[in-house]
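Over in Swiss-Prot, the protein carries these features:
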{"type": "MUTAGEN", "residues": "K12 to G", "note": "10-fold increase in Km for prephenate. Does not affect Km for oxaloacetate"}
{"type": "BINDING", "residues": "G39, W125, N175, R361", "note": "L-aspartate binding site"}
Amino acid sequence: MRGLSRRVQAMKPSATVAVNAKALELRRQGVDLVALTAGEPDFDTPEHVKEAARRALAQGKTKYAPPAGIPELREALAEKFRRENGLSVTPEETIVTVGGKQALFNLFQAILDPGDEVIVLSPYWVSYPEMVRFAGGVVVEVETLPEEGFVPDPERVRRAITPRTKALVVNSPNNPTGAVYPKEVLEALARLAVEHDFYLVSDEIYEHLLYEGEHFSPGRVAPEHTLTVNGAAKAFAMTGWRIGYACGPKEVIKAMASVSSQSTTSPDTIAQWATLEALTNQEASRAFVEMAREAYRRRRDLLLEGLTALGLKAVRPSGAFYVLMDTSPIAPDEVRAAERLLEAGVAVVPGTDFAAFGHVRLSYATSEENLRKALERFARVLGRA
């Protein structure tokens with residue numbers, strides 16, 4: 001009998017991907033549109049990384065790779081996690097995946113049985129709940145509040161823990177809020193994972209895009225309970241190369257590799273050699289990251305100053321490249337607000353699928369000129385131009 005599975009029918013397409021695709025299509029049709037939708041850097045991949053890919057091609061490094069990644073990259077990852085995150089891991093405790101998204105997908109497939117609960121802090125990246133449900137898990141939302149800077153309250157998290165809790169997902173710096181969780185908060189959450197014996201899934205994909213404070217990896221507190229997920233996409237402007245990576249307990253990493261072996265086989269071999277260059281040519285990569293970070297900082301400040309001048313509220317982000325903007329001055333809800341802004345020539349992502357109701361997400365991974373245009377169009381929507 002033909003038909004789609006119930007689990008696929010229950011899965012929602014990614015809202016952020018859909019909105020960005022719509023914005024790109026409108027642009028292709030000639031619509032004058034400022035898109036503040038992209039969850040990716042607007043910079044090109046650094047030249048030293050592209051050159052490494054060309055070398056790999058010239059050297060014929062085009063065959064299958066092992067499911068967990070080429071050994072050279074796993075060794076570099078173990079060193080990266082030690083050097084930058086303070087995590088004592090071996091190459092066997094690392095894995096390379098087809099983007100950070102696959103690392104998370106494989107992880108939930110590896111650890112969840114039907115009915116297992118996963119605590120997800122809201123607002124959240126749109127894919128966390130869908131991945132959990134697809135693996136048979138149950139999503140338990142714990143709210144973070146704008147008046148608290150969208151930083152989680154460990155006691156609120158504690159109250160959500162049950163005997164069925166299998167994991168807690170944390171994402172700092174955060175998408176969509178830009179919040180950076182203080183060290184003491186992450187330490188408290190890590191201690192909860194140890195106390196109640198569940199996994200702490202730490203998504204650190206934006207670790208290098210930090211404007212205030214310091215990045216802290218909770219795996220330093222609870223190494224046997226923590227899976228640290230990261231990737232090349234955001235730091236090195238490599239979104240299309242599709243290289244993610246993770247580290248954690250060896251038995252979980254091995255299970256994640258088994259999922260890869262029966263699905264994608266392995267990440268792109270050439271992209272792995274390029275990522276190896278990004279991780280090991282530290283001087284060139286550091287210069288690129290610092291350049292990008294300072295550009296994002298300027299853009300963030302420009303956008304926040306403009307929103308404030310228009311009377312629009314947003315919690316100041318300390319990391320990533322997103323702002324959650326309160327939509328109450330524009331429309332009764334975030335969906336209608338996004339529609340009004342689109343009519344004015346600005347594409348944004350409604351907060352609905354982030355569980356950020358009454359807000360839209362603005363990405364400042366675009367030029368300062370585009371941000372100024374967007375602010376001018378916001379002013380027209382508000383009747384102030």
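Placed from the backbone N, Cα and C atoms, the Cβ positions cover glycine too.
Keep in mind that this structure shows the original residues, not the substituted ones.
It should be emphasised that the depicted structure is a prediction, and the values quoted were computed from it without experimental measurement.
Taking the features listed in Swiss-Prot, we show where each one sits on the structure.
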residue : record                   : DSSP (3 states)
K12     : mutagenesis position     : coil
G39     : L-aspartate binding site : coil
W125    : L-aspartate binding site : coil
N175    : L-aspartate binding site : coil
R361    : L-aspartate binding site : strand
K12 (mutagenesis position) and N175 (L-aspartate binding site), distance between Cα atoms, whole Å: 18
Other C-beta atoms that fall within 10 angstroms of the C-beta of W125 (L-aspartate binding site): 22
Cα-Cα distance, maximum over G39, W125, N175, R361, record's L-aspartate binders, Å: 11
Between K12 (mutagenesis position) and W125 (L-aspartate binding site), the C-alpha gap once rounded to whole angstrom: 13
Sequence-distant neighbours of R361 (L-aspartate binding site) in its chain (C-beta under 8 A, six or more apart): T16, P176, Y322, V323, L324, M325, V348, V349, G351, F354
Those residues of the chain, 6+ apart, with a Cβ under 8 Å from that of G39 (L-aspartate binding site): T16, N20, N175, Y322, S363, A365
Residue among the recorded positions K12, N175 whose Cβ has the most other Cβ atoms within 10 Å: N175
Residues close to L-aspartate site centre defined by G39, W125, N175, R361, Cβ within 8 Å: T16, V126, P176, A320, Y322, V349, F354, S363
